Amino acid sequence: MAFDLKTEDGLITYLTKHLSLDVDTSGVKRLSGGFVNVTWRIKLNAPYQGHTSIILKHAQPHMSTDEDFKIGVERSVYEYQAIKLMMANREVLGGVDGIVSVPEGLNYDLENNALIMQDVGKMKTLLDYVTAKPPLATDIARLVGTEIGGFVARLHNIGRERRDDPEFKFFSGNIVGRTTSDQLYQTIIPNAAKYGVDDPLLPTVVKDLVDDVMHSEETLVMADLWSGNILLQLEEGNPSKLQKIYILDWELCKYGPASLDLGYFLGDCYLISRFQDEQVGTTMRQAYLQSYARTSKHSINYAKVTAGIAAHIVMWTDFMQWGSEEERINFVKKGVAAFHDARGNNDNGEITSTLLKESSTA
């Protein structure tokens, strides 16, 4: 039976009648944020799988900000299986004592596109902290970069090693994850044009990026690793103490190029450094890259990572709308220049040379 999980009444009916949960109706709240899901926090009078507060994500078939940007609702099953996989392989997260974690997956209902998971509590995203005044402390930024870089390297290591295991091979079939990346890459040319950049290399760049993400089986990638999908738990009364890092939104998790996770997070760091706080963004980028290089069992393809960073810059500079129009124009031009460096394997290019220098100090 299908329920309307976009409304509070429909949600409560679903939880009480379909799942037989004892819901505290005064503790039901729709959460803001998120581009493609309706998300609720629900307080319970009696525990569900040991939890008295849960999160329910109801998948929508399009972006909340753009109904023409379609995205299959079956993506939620991949998120559910991804967070279950991470909890079953805690060494990827850094072990039981590690500070990197994911919410516990509790239930997935295919008919209603409903994913229920652990409520990890009310905390701010990394994006919230890097855009705050004053911004995140540099020491915390360094620790965040180090921890996430190590986590991603371990994810890529195990993804390569266990590619043929059924529970890993499953993610090769995340067609929505692949096509969503394709749709994002298709924004590169119009985004560049919006800032007056019409470069004949861009169609070739987009084709190469799309071909790679649609067909690569290199390793397991999180594929949506940016500051808006990372929660930080700081010690109460002691904001200089980082207790936990939660990685959210695993819907796009799939087999693909390792450079996707590197380019996405490092590209986000470049945006933060340019438009928010240079020291925080740079520190986090360096720590991430160095930690990844130390932990990864495979060498980094710097040309592909440079292209990934360039793609992130061109795709997201306009979306974030940080800085002035002139600053955004210059930054998009920097991204396009990086495409040329990646294409020509130019180790002396601004971004590529920085990556080589910083990772060599690992």
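Cβ atoms here come from the backbone N, Cα and C positions, even for glycine.
Heads up, this one's the original sequence, none of the swaps are in it.
Annotated in Swiss-Prot:
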- Asn37, Lys57, Gln118, Asp119, Val120, Asp249, Trp250, Glu251: ATP binding site (BINDING)
- Asp224 to Ala: Impairs catalytic activity (MUTAGEN)
- Asp224: active site (ACT_SITE)
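The structure, with features from Swiss-Prot marked on it.
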{"residue": "Asn37", "record": "ATP binding site", "DSSP (3 states)": "strand"}
{"residue": "Lys57", "record": "ATP binding site", "DSSP (3 states)": "strand"}
{"residue": "Gln118", "record": "ATP binding site", "DSSP (3 states)": "strand"}
{"residue": "Asp224", "record": "mutagenesis position", "DSSP (3 states)": "coil"}
{"residue": "Asp249", "record": "ATP binding site", "DSSP (3 states)": "coil"}
Name the one residue among Asn37, Lys57, Gln118, Val120 whose Cα is closest in three-dimensional space to that of Asp224 (mutagenesis position); these are the binding-site residues.
Asn37
Same chain only, sequence gap of 6 or more: which residues have a CB within under 8 Å of the CB of Glu251 (ATP binding site)?
Val36, Ala59, Arg75, Ser76, Tyr78, Glu79, Val176, Gly177, Asp224
Out of Asp119, Asp249, give me whichever of these binding-site residues has the highest number of other Cβ atoms within 10 Å.
Asp249
Given the binding-site residues Asn37, Gln118, which one is most crowded in terms of C-beta atoms within 10 angstroms?
Asn37
Number of other Cβ atoms within 10 Å of the Cβ of Trp250 (ATP binding site) across all protein chains:
29
